[in-house]
Structure formats: C-alpha cells, structure tokens
Amino acid sequence: MTSSNEQLVDALRASLKENEELRKESRRRADRRQEPMAIVGMSCRFAGGIRSPEDLWDAVAAGKDLVSEVPEERGWDIDSLYDPVPGRKGTTYVRNAAFLDDAAGFDAAFFGISPREALAMDPQQRQLLEASWEVFERAGIDPASVRGTDVGVYVGCGYQDYAPDIRVAPEGTGGYVVTGNSSAVASGRIAYSLGLEGPAVTVDTACSSSLVALHLALKGLRNGDCSTALVGGVAVLATPGAFIEFSSQQAMAADGRTKGFASAADGLAWGEGVAVLLLERLSDARRKGHRVLAVVRGSAINQDGASNGLTAPHGPSQQHLIRQALADARLTSSDVDVVEGHGTGTRLGDPIEAQALLATYGQGRAPGQPLRLGTLKSNIGHTQAASGVAGVIKMVQALRHGVLPKTLHVDEPTDQVDWSAGSVELLTEAVDWPERPGRLRRAGVSAFGVGGTNAHVVLEEAPAVEESPAVEPPAGGGVVPWPVSAKTSAALDAQIGQLAAYAEDRTDVDPAVAARALVDSRTAMEHRAVAVGDSREALRDALRMPEGLVRGTVTDPGRVAFVFPGQGTQWAGMGAELLDSSPEFAAAMAECETALSPYVDWSLEAVVRQAPSAPTLDRVDVVQPVTFAVMVSLAKVWQHHGITPEAVIGHSQGEIAAAYVAGALTLDDAARVVTLRSKSIAAHLAGKGGMISLALSEEATRQRIENLHGLSIAAVNGPTATVVSGDPTQIQELAQACEADGIRARIIPVDYASHSAHVETIENELADVLAGLSPQTPQVPFFSTLEGTWITEPALDGGYWYRNLRHRVGFAPAVETLATDEGFTHFIEVSAHPVLTMTLPDKVTGLATLRREDGGQHRLTTSLAEAWANGLALDWASLLPATGALSPAVPDLPTYAFQHRSYWISPAGPGEAPAHTASGREAVAETGLAWGPGAEDLDEEGRRSAVLAMVMRQAASVLRCDSPEEVPVDRPLREIGFDSLTAVDFRNRVNRLTGLQLPPTVVFQHPTPVALAERISDELAERNWAVAEPSDHEQAEEEKAAAPAGARSGADTGAGAGMFRALFRQAVEDDRYGEFLDVLAEASAFRPQFASPEACSERLDPVLLAGGPTDRAEGRAVLVGCTGTAANGGPHEFLRLSTSFQEERDFLAVPLPGYGTGTGTGTALLPADLDTALDAQARAILRAAGDAPVVLLGHSGGALLAHELAFRLERAHGAPPAGIVLVDPYPPGHQEPIEVWSRQLGEGLFAGELEPMSDARLLAMGRYARFLAGPRPGRSSAPVLLVRASEPLGDWQEERGDWRAHWDLPHTVADVPGDHFTMMRDHAPAVAEAVLSWLDAIEGIEGAGK
C-alpha cells in the first residue's frame, strides 16, 4: 500500500472513530434530556396546623375538612365585611376559608432579618424561607452545604396585597417595603438567604404558578442550568380583597368549601399554604445516596389563547396539554392511574376539566381500570399559587402509602358531564393503590391559571432500591451521639423536645443511622446539645432530662491545647473498658506496652485489667508509666476523632506525655524517661516526703511557709491553687495551721516530695540513666511549664527531665500565657480523671476525657460530644456507621424548630393609616442614662454595665424587638438583622444620646453589643464624661432624644455646625460649588499637618464590612474600599455595596487621614502631601490584608485615590495590588460633567449626610481636592475595571460629547444602572455583580496575585 493510501486509511479510521464518539455524545445528551427527575425532598404548611407532608397525608387520609373562620390576627373586621346577600359592593358573603394558623409567625433572627424588615415583608416571602430551609433538611441535605452551589430556585407567587401604600407604611419599615413585597424578590430572597447560585425565578400564572415553576425547573435540570432545583408555591391572603372581588362576581362557595366535580359545586373556596419540592436528576440522586420519593416522568405547559374568554377554561387546550405531557413522559394515557385535578368546584371549570380528562386519560383503558380523579382542594381549599405543588405532594404521599384518598363534599358527580364518554371515576371513597409487579404506579397533576396558562405533570413511583448492606455498628459498641443545635437557647430547647418526641414515637428507628442523619443533614449552629445512649430508649430518656444532655455554646472557637496532668488521675481499672471498645486506644496501648517492656518487669495490659499477678497502682514506678501510657493513648483517640492540638502543655510528669505527643521525644525515649525516673523516685525518695494542695495564691502560700524551711512551692495550678512539697512532718504542721485558719488544704496521697530539694539526691543518677536521649524538634508547639516559654529546639534532654522533677511547675502562668497572649480558648485534659480542669480560668473552656470509675465508651463519647458542643470540629464519621444520610428505611427527622414572633400590618379602613404589630406592640427604648460632666459618676464596671444596657435598648428599638433581652449580647449585630440602614439609624441614636461622634461603621468595627459598649464606654472615659443611672424624667426623655433616623438629620444635632458648612450650603445653592472648593483648599493650609506616616494622628485600621477569613485561606483577593474625598465620606460609603460581598470575599474599607478624630480626641492632623496620606493608608492595608492579594475600589474622588494608592503600593512598598476598581471617576482633563453638575453634586452631599460635614471635614475635602487637581507622577500596572453610571446626574447637551466616566489608561468597562449617586445606593447589587464577575475573570486568567 502506498504512503498516500495509508494516510487515507488512517484518516478514514480517525473520522469513523470521531463519528462514533459524536454519536455516543449525542446519545448521552438525549438520555440526559429524557432522564426522569427525582423528588428527593418535600415540605409544606397548610391550614389545620399542617406543618409537614406527613401531617398533610394524615389529614387527607382521615378525610379532614380544614376550613375555618378568618383568624382574628388578620384584623379584617369580618363582621363589618360580611353580608350574606351576594353582590353588595365592598362586602363578602363568605367568611370561611382554609386559613394558615400562623401566617404572621416568622423566625426573623434565624435568617438575619431585623424585626422591622420582617414586618415589611410579605408573609408569603417568610413562609417560603422557612419551608425552603425545611425541604433541604427533609431531603437529608445540610442547608449550609449548598451555599455557593448551582441550586436553582423556581417558585410560584401570586397576590401581593400585604403592603400598604408606601406613603403610609409603618414607621421604621422604609427601605424594606418594596423588596419585601415584590414577587420577583420571593425567589431571590431564598437564593440570597441560602446562598444558592443557580437560576432564581418567580412565576405568576395565578393558580398554575407552582406547577409552571416545576416545569421550568425540570427544563433547567435537563439543560444544565442547575444541578438541584428548589420548586414551590405560596399563597397567603393578607387582606380580604380576594373575598370582596370574587364575591362581587358571585364566584365563591358560600360555605368556603370546594365541591370538586360534584353536582353541588357552587364556586371556589380559598385556602392558604406553602409547598416546596427539591429535585435532582435521578442519576445524581442515586449517586449521592439521596432518598427518592418519586420521579417526575414528564410535564407540559400551554395557553388557552383566544378562547371563550380571558378567564374561561378551554377544554381543547387542556386535552392538548395532557397529550403533550404524556409524550414528554413517553407514556400512553392508560399508563397513568390517577389524576389530581385542578377541581376548583366551579360549575363552569369542573365540567370542562372532566371532559378533557375523559377525552384523554379516559380512553383506551382496560376494563376495571378507570382513571381515578380527586382534588386536594376539598380538604385545604384553593391554595392558588401553591396548589399545583400541593397536589404533587399529596400524590407522592399516596404513592408512598399505597392509598388514593377520597375527595370530600361530593354528593354525586356533576350532571354537567357525560361520564360514560370515557373511563373516569371520582374518588368518593378511598381506594387501595398497591404496588403491582410489572406495572409502575403513576399519577397526573393538573393546574390551570385564571389567565389561561395551564400545566400538567406526570409522576411515577420511585424506582426500587437495591437491598442496602447491614449498617455496621458504631465503633463504641452501640453507644451513639445524637447532636442537636439551634440559633438560640430557646430554639435548642424546642429542638430537643421535638427529637425526644421523635425517639418516643418512632420505635422503628435505628439510633446509629439516625445519628448519622443528624450529623449529615443538619447545620451545626451556635447553641448545641448532644444526647448519648446505646438504645432508642436511652437516647429518649437523655433528651427528656436536662442532666442527661451535654450542652454548650459556640463563641470564638479559638485554639486547642492538650493538657497532660501529673499524678492523681489514676484509678484501678482505668482504660480497661476502652481496650475492648476502642480499637485506636487499644492499638496505642499496645505500642506503649512494647516501648515500656525493656524497662519494667510487669505487663501494662495486666495492670490495667487488674490481673491478680500484676502490681497495683500504689507503686510510683508503676503508676507513672501506666498513667503515661493511658494519657498518650487517649491523645491518639482524640486525634482519631478529629480533635488535634495546636499546642501541648504538661504538668510535672505530664510533660513526658506532652513531649511525646508533640514529637519532641520518641515513644522509646519517653518510655525510658517515665520508667527510669519513677524507679529512681521509688528507690530513693519514696517514704521520705509528702505533698499538700492549698486553696491559696502563690504569694500567700510563700508567706505561709517562709518559716517552714523544709517545704517549698511545688506547683502553681491556679490563682488560688498551690501545691507544697517537702518534709512529712512539716506538711502535717502546715495542714493543721491551715485548718485552724479556715483555709482548705488537702494532703496528696504520695510519700515523696517532687519539686523540692529532696529531688537533688537523685540528680546524678538521673543524669546517668537518662544519658543518650535523642530529643527532637517539637512538631506540635510545646509550652514548657518548667521554663515558662515555648520549646522550639530539640532541648528535652536528660537535664531537662531532672529540672522538670526538681523545680516548681508553673501551670497557671502557662495557661494564662496561652489564653491571653496566644489565643487558646479550649484546654482538653487528656487523662483518666480530670484534676486540672477545675483550676482553669473562667475565660477558657476546660474539657475532660475520662472520669474515675467511668472510663468506657459512653464516657468517651460524652467527652467528644462536649468538645463539639463547645465549638470544636469533631470528625463524626469516626464515631458513626458508614451509611447514607437518609436511607429509605429511616423515618424523617424533625426539622428546625423555628421560633416565631408575629409580624403583621393590618389593613386600613378608608382614610386610616394601617395598624401594624410586631408581637402586638411598638418597640421602644424604655429607659435612659444621664450623660455628661455633671452626672454622678459610676465606677468603671458600673459605667460599662450602664452603657451595655443602653446599647441593648437602642439595638432592640432599631430592630423593633419586644425587649432588649431579645438581642444576644455576644452575637454579631449583622447576624440578627443589622444592615446599612439599621446601622446608621443605630449610630444616630447613640450619638444623640451620648454626644459622641461615632462613625456609621461602628457596628462593623465592634460587631457585638458587648464590644460596642466597650468602645462607647472607653470614649466616654477618655472625655472624662460621667455616667449615672437615669432619673424618672431622664428615662422618659431618652426615646425622644433617640428619635429614629430621618426624624432629625445629623447636621441638626449640632455635630456638623460651623461657619464653613453654612457657607458651603450657600455656595451650593448659588451654583458656586467649584469656587468654594478653592476657598476650602486655601483655608486648609491653616490646619495642623503631619509630614510622615508615623506622625499620622488617627488610627486608620480598615473596617471589615463583609466576608470572612475563608476567602483569605483560599488565596482570593481581599477587596479594599478607598474612601472618597467628600466631607461626608468615610468607610460607611460602602455599607450597601459590601452587603453583596458577604460570604463572597473580605471587604475592607480604609479611612482617609484628616477626616477623623486624633488620638487626643481632638481634630485629626491633615497630611502635608498626598504621598504621606497614601503611605499611611498603605501601611494599614498591608497589616490588615496580611498575605492576601488586594484589590482596591473607590467611587468618584475615592476612585482617583484608589489608583494613586495602587501606584504607591507598587512603587514605594513593593506590594502591587491584584486589581483596581474605579467606580464613576472623573479625572483631571475629563471633569466637564462635574463642572456642569456641580450643584447636583453639592446637593447630593447634603442629601446623603450620614457623617455630619463639620468644618474640619470640609477643610479636609478642600485639601484633597487640591492634591488631585494636578498631574500625578505615574500609573499602576494592575488591571483596571471601570464601572460607569448609565444615567446622567443632571441635564446634558449632546453636543458636549460623552458625559460618562472616563479613564485614559487600559481598562475593562462595566455599565450599571443609576446615576453618580444612586449607583452606589439603589443599584449597589449591580455594581457588586460587575465587580465579582471581573474578579473571577482576572483570578481565573491572571491569578489575581495568588
């Protein structure tokens, strides 16, 4: 074959192979498009107290009618609205419906929403939020685990009649009414609150909304728009408007009950509720081990088009719809057993729907197998936008229970239908629906919108699950933990109660599998508890008894230290149970046995198991090696379960164990030290000394023994816990003296005197036997209680271990150093019994391991649970069986116990303002404080307490809480609902009450009430202002003084008063803004200046407005907002923008020098030149950002400064930023628009005066305007994003050219809605989206400085 022929053959082979691959890919795509979608989770709430799909099924199966009268909380005055005679204007002849029991209830704090925003929110949004959280939990998915993933949100939401006219909205709800009552926000709020990044779509096709949403979600899953879809619908009737409107049409059933497909049908009947599904591709659900409740085989939507009328149903369209859905499912009509009908109970709609079903599903059916037809609306009314998904949940439950429930209120089938035209039967009685070999059970669900949009889906029973392998028993021989957590203590109590009821009721539950589900499918929150038991009954009992639970609260997890005590922890049989129940413990003990055996003539295991031939723990040369082995083996157990030390600390002989765990000694060397040293003690010191523990400080102890020369201080264990050692007779003498003086003293049961001069007699012997040790460099930080410092070199030689035995143990000072200077918050005593835990200071968390006579798996699991309850990250997988979160055999666990408060704006009558309640009251600040130089002074503790009380009152008032007690003192205010609006309102209130000039960002700089109170108290102390408890008159005046934001501007308080401010206002009104800037620049020369960064009189610490440390760990860039030059500027400029970066990136804002308060509380110094100011900022930024790459962002004049700062960082500090974001800058040479709009600019400054424009700030603005007016020396090499406003600030003549922001250097452009000011206020999310997209691009392509 010629070469050319060979090439041709090769080419043909390659082409055939490529074609085959293309065909395979085409088949894969086709299979993907046709793949059924799995329903893996469901949640719902309906009338009659229905809170779950199980409740719904129980009600439906029992044939319950859930219609009731209008709840009083709605405030409708139904007696005035009701008129039994139809057609009278403004009245309704119906007073019944299937109302939600708690439509006003909502756990706002759980979602970080303030009470005043919750009050402004449509209850439909609130219901969707809680149901969406629950659907993840019910699917066995931790809701926190989906944050940042491509979960799509598709929800149906119709009526939006909750909010009143925004002009008469309740006080304090301004800024929340629009978003709180926009149907578009309903889906977006779910995505925002849960961090979901797939599509977020709200559908309003009236009654078909949620089923249309389901159809769109199925398409999104098949197209790859999302990997998981949350689908739902909601309906809450906030006003009687729907009753009045449909009463005028006489379209409603007078008794409020749906009589679907019945001769007695007399109109629709309203219901309320929320229904949510969670869907995945079937293959994904199986791969992830998620339980499949049912599958959606097919769906279709269409429109009636130009039919009999806008709101009239259209039979041919419904028939076409059903055929479309069956085709999508690749099924025939006879493959479907039942249809959940739309069935609204109207005399027009029901016959049309029934005829469409007869013409489609009613044809071609086998004898005796009619299509069954029912409607959930007969139980729960017409739940409008929620009704479609509600019907899906009903049919999924019917599939699971094998029963088709009956439809209520059907006297007989409607005579408006020829039922003989096909094989369709109404479910007037319940019918069994068992599984059948060779035939899958299927159901159709219909929903038709009043505007003509129709939807139909086909459901199929879940595919058979392969037999699961038997669940392996947990490592602890049946002992399992059930962890529970909540956002608040009250919610935790409720959660515990729910789980206890679950353990009581669900006798089929496997405790180990339920434990795994609790771990895998529930978010770990701050308030925690754990029940430990070896059976369902034991766990139930533990949950019922407070003393049976481990409880804790997570604050700052801080750092973890392992503590290894000296003697005194031993007890006969310690560790014996764990030898049999903990493989990790047994393996570590076996290693120790091997290491000890060359130096001892007894067996470690025999001693632990108390074998008759084994020596007892009474001998020092036995107890010390055994205690060592137990401690290091327990350390291995802690590490196996995910708790690893960031430092180790040992007490006396405990330092040997600590050294081994730290890697500073090998196991062989550690065994040598502990055995040979204890043998020397037994041979030479035993019987010659004693030790005593005193409840005294070190200094008081020293004074006590100064005349007892045979005694010395052996150890300092705590502030009032000191150990003395020495001669036995003097020990007795000291004990008697202490007893006589009422001082607690305990003689330690040892007969030798460690840490005293007695030890000097064995110095030479220890030098000999411990010669040749090979100390290592510690791999885990080792803090020496002998040296009082870190051991960082291989220094633990024989001499060290002599000194360790001879000299004082500085345990308490060591703990203080680790806690105060090194950030250690958790100290785990790794021992068979705790002896040091109770000596730890209150500011740290002390945890034990085993306890005397309680050393088995139950105690170990309890100790591990205590660690988790107090905030440590436990590896639950090491404690629990390896199984999926929820297998088909596992009953559903209780969902989160939301803590509801009532939020409801009642409808107003003619000419009235709406009433509103947040738990039925106006939140006010009830009490005040007297401030100022004339007040009766409190001591420091009293002042801090008084200030904290004031902070709590004002925070409660701003958030519209019932009382200050609802505001957690140690939780960040952002997490309980503070945002940019409430932060400013709160700051204004506190400033007015105290006379201070706190910045609007103060709640972000000092995020918790405690931290904030400390800042305020310190500032008052600096000013020498006293604080006193308020008089009755002062208590009455505080709320008036703390008027809400907007009632009085910052300028009106006097804080912004001054000659220049008044002149500036006049200049703006006269359209002489630019001229006055020159005046301010000239006058600024008379303000004191600083000429080097070191001389800057302000703290320029950047304020963390959003994000967290996770981003830095990932190497993603930190965003730094460069505050602008405006006199009202500061880090608060970025409050609204930064909200969109929460959970995305760290967002810092750095102040500009010259605008704040100097260190002596006077006016800050101005920089002598721009580079000096930039250097001061650069130092602050580099300190705050650490090793993380930095992206600078500025708006307007701040944008110009951001570029100058980038150049300065690059050239003067060798730290070029990863990028620069310039938001609407107008640099020199391109300032014509600024000159034309100078008046609008000035007016904008006064309109946005969150920070009062004092004379000092105006002069600073003038100084920086002069700095930026001239040419600058260079340009930064960092990539630049230019974000431009899309709307002019004022009138603009086209012949002037382009008014938009300009930048001469290379850059990327993003245009966003709004003008120069509103882009950073009303359209801040659009700016954030542009910035985030650009950052992702530059980090993906260029690495963004990683």
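Glycine is treated like the rest: Cβ placed from N, Cα and C.
Although substitutions are noted, the structure shown does not include any of them.
Around Cys207 (mutagenesis position), the C-beta neighbours below 8 angstroms that are at least 6 residues distant in the chain are Gly158, His342, Thr344, His382, Gln384, Ala385, Ser387, Gly388, Ala447, Phe448, Gly449, Val450. The active site, for beta-ketoacyl synthase activity feature in Swiss-Prot is assigned to Cys207 (among others); the stated evidence is sequence analysis.
Swiss-Prot lists His342 (among others) with the feature active site, for beta-ketoacyl synthase activity, giving sequence analysis as the kind of evidence. Counted within 10 Å of its Cβ, the other Cβ atoms near His342 (active site, for beta-ketoacyl synthase activity) come to 30, all protein chains included.
The active site, for beta-ketoacyl synthase activity feature in Swiss-Prot is assigned to His382 (among others); the stated evidence is sequence analysis. Here the Cβ of His382 (active site, for beta-ketoacyl synthase activity) has 29 other Cβ atoms within 10 Å, regardless of which shown protein chain they belong to. Under DSSP, His382 (active site, for beta-ketoacyl synthase activity) is assigned to a strand (E or B) in the three-state scheme.
The number of other CB atoms found within 10 A of the CB of Ser652 (mutagenesis position), across every protein chain shown, is 23. The active site, acyl-ester intermediate annotation in Swiss-Prot covers Ser652, and the record cites similarity to another entry as its basis.
The DSSP secondary structure for Cys207 (mutagenesis position) is helix. Quoted from Swiss-Prot, the note on the mutagenesis of Cys207 to Ala is: Unable to catalyze the biosynthesis of the 14-membered ring macrolactone narbonolide, however it is able to produce the 12-membered ring macrolactone 10-deoxymethynolide.
The secondary structure of Ser652 (mutagenesis position), as reduced to three states from DSSP, is coil rather than helix or strand. For Ser652 to Ala, Swiss-Prot lists a mutagenesis experiment annotated as follows: Unable to catalyze the biosynthesis of the 14-membered ring macrolactone narbonolide, however it is able to produce the 12-membered ring macrolactone 10-deoxymethynolide.
One mutagenesis experiment catalogued in Swiss-Prot, Ser980 to Ala, is accompanied by this note: Unable to catalyze the biosynthesis of the 14-membered ring macrolactone narbonolide, however it is able to produce the 12-membered ring macrolactone 10-deoxymethynolide.
Taking all protein chains in view, 25 other C-beta atoms sit within 10 angstroms of the C-beta of Asp1224 (mutagenesis position). Here the residue is the original one, while Swiss-Prot reports the published mutagenesis Asp1224 to Ala with the comment Retains significant albeit reduced thioesterase activity.
Sequence-distant neighbours of Arg1239 (mutagenesis position): residues of the same chain at least 6 apart with a C-beta under 8 Å from its C-beta are Val1068, Asp1071, Tyr1073, Gly1290. The note that Swiss-Prot attaches to the published mutagenesis Arg1239 to Glu is: 10-fold reduction in the kcat/Km for ketoester; when associated with N-1235.
For the published mutagenesis Arg1239 to Asn, Swiss-Prot gives the following note: 3-fold decrease fo the catalytic efficiency and 3-fold increase of affinity.
Comparing Ser652 (mutagenesis position) with Asp1224 (mutagenesis position), their Cα atoms are 66 Å apart once rounded.
The DSSP secondary structure for Arg1239 (mutagenesis position) is helix.
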